[in-house]
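> From Swiss-Prot, for reference:
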- 14-131: domain 'MSP' (DOMAIN)
- LYS50 to Leu: Impairs the interaction of the MSP domain with the phosphorylated FFAT motif of STARD3. Does not affect its ability to interact with the conventional FFAT motif of OSBPL1A (MUTAGEN)
- LYS94 to Asp: Alters interaction with ZFYVE27, impairs interaction with WDR44 and prevents binding to the FFAT motif in target proteins; when associated with D-96 (MUTAGEN)
- MET96 to Asp: Alters interaction with ZFYVE27, impairs interaction with WDR44 and prevents binding to the FFAT motif in target proteins; when associated with D-94 (MUTAGEN)
Amino acid sequence: MASASGAMAKHEQILVLDPPTDLKFKGPFTDVVTTNLKLRNPSDRKVCFKVKTTAPRRYCVRPNSGIIDPGSTVTVSVMLQPFDYDPNEKSKHKFMVQTIFAPPNTSDMEAVWKEAKPDELMDSKLRCVFEMPNENDKLNDMEPSKAVPLNASKQDGPMPKPHSVSLNDTETRKLMEECKRLQGEMMKLSEENRHLRDEGLRLRKVAHSDKPGSTSTASFRDNVTSPLPSLLVVIAAIFIGFFLGKFIL
């Protein structure tokens, strides 16, 4: 009867553990390896907890004790210290999560655990599992890190182009307007050149008809007036060539 009543008095674990049974540590184990244990309190009462291990020198647990409010979750970080991994050696390390409902006005946690009765305690046990990554896992871990900069470079490469295109369009419009203006000036200069040439011919005819002996003077006059429009045409051509060259570049 006593054993039956003792068994009935044993409380089931009130917290929900994630993971529920195994704490998995993934190698290589040349550095500290951390795994997380989540403790969720689904009840409407505060719950005190503490985490124990069979190998306290091999692990660092933060936090290793505390109080969980109703409906809250606490994440416990379990840190495995570096060691020489032997695949033929099976891990015998275990953890235990021990809990008790927090009494009213809890202030001294040590006193709570010391004064706790065995039938008030709830516990869950977890075993430690060591996993060594294979070559495929290593390649899979490396591929995403390589893919990120490649995708980023493809996306980032063409980004400046729209800005440069808009600048070229604006510059093109300005150059086209300038070319049209210079073409108009060139047409005016050609018209003036034609007019001056006709005027020169008329003057030569008048000079020949009035004074036959003054051929040298008329020739001199023609040589002075003719280069002027030609020079203007050359200057206009230089300006047009300059702006067209800028447009092409």
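Note that Cβ sites are derived from N, Cα and C of the backbone, with glycine treated the same way.
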> Which has the fewest other CB atoms in a 10 Å radius around its CB: LYS50, LYS94, the listed mutagenesis positions?
LYS94
> When you measure from the Cβ of MET96 (mutagenesis position), which residues in the chain that are at least 6 apart have a Cβ under 8 Å away?
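Counting only residues 6 or more apart in sequence, the Cβ neighbours of MET96 (mutagenesis position) under 8 Å are VAL51, LYS52, THR53, ASP123, SER124, LYS125, LEU126.
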> Using the alpha carbons only, what distance in Å do you get between LYS94 (mutagenesis position) and LYS50 (mutagenesis position) once rounded?
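Here the two Cα atoms lie 14 Å apart.
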> Over the span of the domain 'MSP' (14-131), count residues by DSSP class, listing helix, strand and coil in order.
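Tallying H, G and I as helix, E and B as strand, the rest coil: 10 helix, 57 strand, 51 coil.
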> Grab the pLDDT values for the domain 'MSP' (14-131) and give me their mean, rounded.
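Result for the domain 'MSP' (14-131): average pLDDT 94.
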